[in-house]
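J.: Just passing along the structure, written as structure tokens.
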Amino acid sequence: MSPHPTALLGLVLCLAQTIHTQEEDLPRPSISAEPGTVIPLGSHVTFVCRGPVGVQTFRLERDSRSTYNDTEDVSQASPSESEARFRIDSVREGNAGLYRCIYYKPPKWSEQSDYLELLVKESSGGPDSPDTEPGSSAGPTQRPSDNSHNEHAPASQGLKAEHLYILIGVSVVFLFCLLLLVLFCLHRQNQIKQGPPRSKDEEQKPQQRPDLAVDVLERTADKATVNGLPEKDRETDTSALAAGSSQEVTYAQLDHWALTQRTARAVSPQSTKPMAESITYAAVARH
């Protein structure tokens, strides 16, 4: 069988392995706030999102994706880490809430980071203020990840898996159709080599037609010969039959001209030139 189906199957398996590798989970990003998570009203705050090298877009989400902000201004924080910064110049009471990060590294989006809660309070100006000192970085607040919000992601991981299954299914169907086509071609080639089953019968039919024509002409010539007997010959035959004893004698008239011309008439029926009549009688005894 042709090696093409085997090569195509190997190509499909390699493609499936590549897609499966791309489907591996990306590391979760991290989020932090500078100068801290408790910010006086009117002050500034910067959210820092970090992820692996090769991130194309970082997204800062607030309150379970109800509000988000994307940025492609990604810098490399270390040889194995990249980051993006989201700054709020003047914090208001409406800025308080839960924040988390997510990043896009082709061809998929990562999981969400842990939640970070930002608190906004009125500035008291006292030395014992519980505000976070400038320059400090507060860690994220641990909250259970809400997987129900994944439906809003621009690129769904479930769709990627469905695409992989569809690709594998289409490849299997294509290989099956290709196999059927190869089998059909082989079967057709064998039929061409053997020839059609009725070709021999059809070749014999034209050869039988001249034989049938010759038989018809022979029967017609025999009838004409018998009918051409003169009345005297017929009477002689009748008297000979009556005078015979226990044996019966039958006379047969042989027309040499008719016998010699049968084949010629079958080949060229237009030749009607009369020839000398030659008749021979033969006595046949019937017991």
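Heads up, the Cβ atoms here are built off N, Cα and C, so glycines get one too.
Take a look at what Swiss-Prot says about it:
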DOMAIN    29-117  domain 'Ig-like C2-type'
MUTAGEN   Y251 to F  Reduced tyrosine phosphorylation and loss of binding to PTPN6 and CSK as well as complete loss of inhibitory activity. Loss of phosphorylation and of inhibition of calcium mobilization; when associated with F-281
MUTAGEN   Y281 to F  Reduced tyrosine phosphorylation and loss of binding to PTPN6. Partial inhibition of cytotoxic activity
J.: As a quick check of your reading of DSSP, tell me how many residues in the domain 'Ig-like C2-type' (29-117) are helical, how many are strand and how many are coil.
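T.: Per DSSP, the residues of the domain 'Ig-like C2-type' (29-117) fall into 3 helix, 51 strand, 35 coil.
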J.: For the domain 'Ig-like C2-type' (29-117), what's the mean pLDDT in this predicted model?
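T.: Over the domain 'Ig-like C2-type' (29-117), the predicted model scores a mean pLDDT of 92.
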